[in-house]
Amino acid sequence: MEDGVYEPPDLTPEERMELENIRRRKQELLVEIQRLREELSEAMSEVEGLEANEGSKTLQRNRKMAMGRKKFNMDPKKGIQFLVENELLQNTPEEIARFLYKGEGLNKTAIGDYLGEREELNLAVLHAFVDLHEFTDLNLVQALRQFLWSFRLPGEAQKIDRMMEAFAQRYCLCNPGVFQSTDTCYVLSFAVIMLNTSLHNPNVRDKPGLERFVAMNRGINEGGDLPEELLRNLYDSIRNEPFKIPEDDGNDLTHTFFNPDREGWLLKLGGGRVKTWKRRWFILTDNCLYYFEYTTDKEPRGIIPLENLSIREVDDPRKPNCFELYIPNNKGQLIKACKTEADGRVVEGNHMVYRISAPTQEEKDEWIKSIQAAVSVDPFYEMLAARKKRISVKKKQEQP
């Protein structure tokens, strides 16, 4: 026995030599195993370092992506620019459109604003965005539900026009033969959107029936009428289920009366049989004129939407500094407005004109200036009229 290693006494010299070789080989293997362990340990350390580095890069990328989304929600153009510059988004219409279509963490109002811009890149992104929607075998209401949920329509007429034109082109491409032209699809789309508002807005008292909806859309199919069954299906779909319009944080009505365009005391001439002047606290904001009995009231006594209204100075023998809100080319219709009765009921206003008196000439001029800046023409009606006129002209040109 050597060094505590047992060795049988009856071994031949050859067997002893072989045993020595085995022992030496064993020692070499142990050294090799130790070396491999050390190399493996070094490799694992390197891998862990690489993983930590990759994790850090991923974390950094995610942070930059979140920052880019926030920038987009505040300023869409700058947000896209930030993402492109940081190589988080390719600067192609298709990739930008896919980013907006996925919409993760994006404000849908900001998406609508970006898609509505007139710059060359934005227009290309709009068409790429619309092409991501699959409208095949969907009726018009189903397609509009999908489209209008992917962003929030902006308020500017020209932006809405471009976006709805792109929608009409895509719908007709996916469903050839349903309409004779994209103009027909465009006009009917607006008619459906307005129907949704009329049927489901609690401030609209006069709810249109199927017959009126059908009559509204006569002659829009290149001068011909659309099948009544198609219109009935669209009408029933909207009546049974309104459009779901995206609502982003911070746009709720609790902020309506903060930072108004103008506010102050004015006299308003009543619309009843006995015309009396009543002092009211007026607030001008969001293209609406609200009036209250007291400045501390939380709910207005009346609301006058300024859509499609005009304003003019008038002389009144009873009160100085007067002006009127009126409907241009009015044919006996009442201004769309509502007021709260003493018993709490909300009823439609009873005014063909609203006559108002300011305390001074200067205040009258300021109110007129502010209201003129706020008065807006409803873009739906404006664009619808223009497109219907185009269909009518086209029909006349085709007649022998």
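Backbone N, Cα and C define each Cβ position, glycine as well.
Unsubstituted: the structure retains its original residues.
On a predicted model such as this, the values are computed, not experimentally measured, just so you know.
What Swiss-Prot records for this protein:
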DOMAIN    72-201  domain 'SEC7'
MUTAGEN   Glu156 to Asp  Inhibits GTP GDP exchange activity. Abolishes recruitment of ARF6 to the plasma membrane
DOMAIN    259-376  domain 'PH'
MUTAGEN   Arg280 to Asp  Does not reduce ARL4D GTP-dependent interaction but inhibits targeting to the plasma membrane mediated by ARL4C, ARL4C and ARL4D
MUTAGEN   Ile303 to Ala  Reduces ARL4D GTP-dependent interaction and targeting to the plasma membrane mediated by ARL4C, ARL4C and ARL4D
MUTAGEN   Lys336 to Ala  Reduces ARL4D GTP-dependent interaction and targeting to the plasma membrane mediated by ARL4C, ARL4C and ARL4D
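Of all the mutagenesis positions listed here (Glu156, Ile303), it is Glu156 whose C-beta has the fewest other C-beta atoms within 10 angstroms. In this structure, Arg280 (mutagenesis position) is part of a beta strand by DSSP. DSSP assigns Glu156 (mutagenesis position) to coil in the three-state reduction, placing it in neither a helix nor a strand. Looking at Ile303 (mutagenesis position) and Glu156 (mutagenesis position), their Cα atoms lie 22 Å from each other. Each residue in the domain 'SEC7' (72-201) gets a DSSP state, and the totals come to 91 helix, 0 strand, 39 coil.
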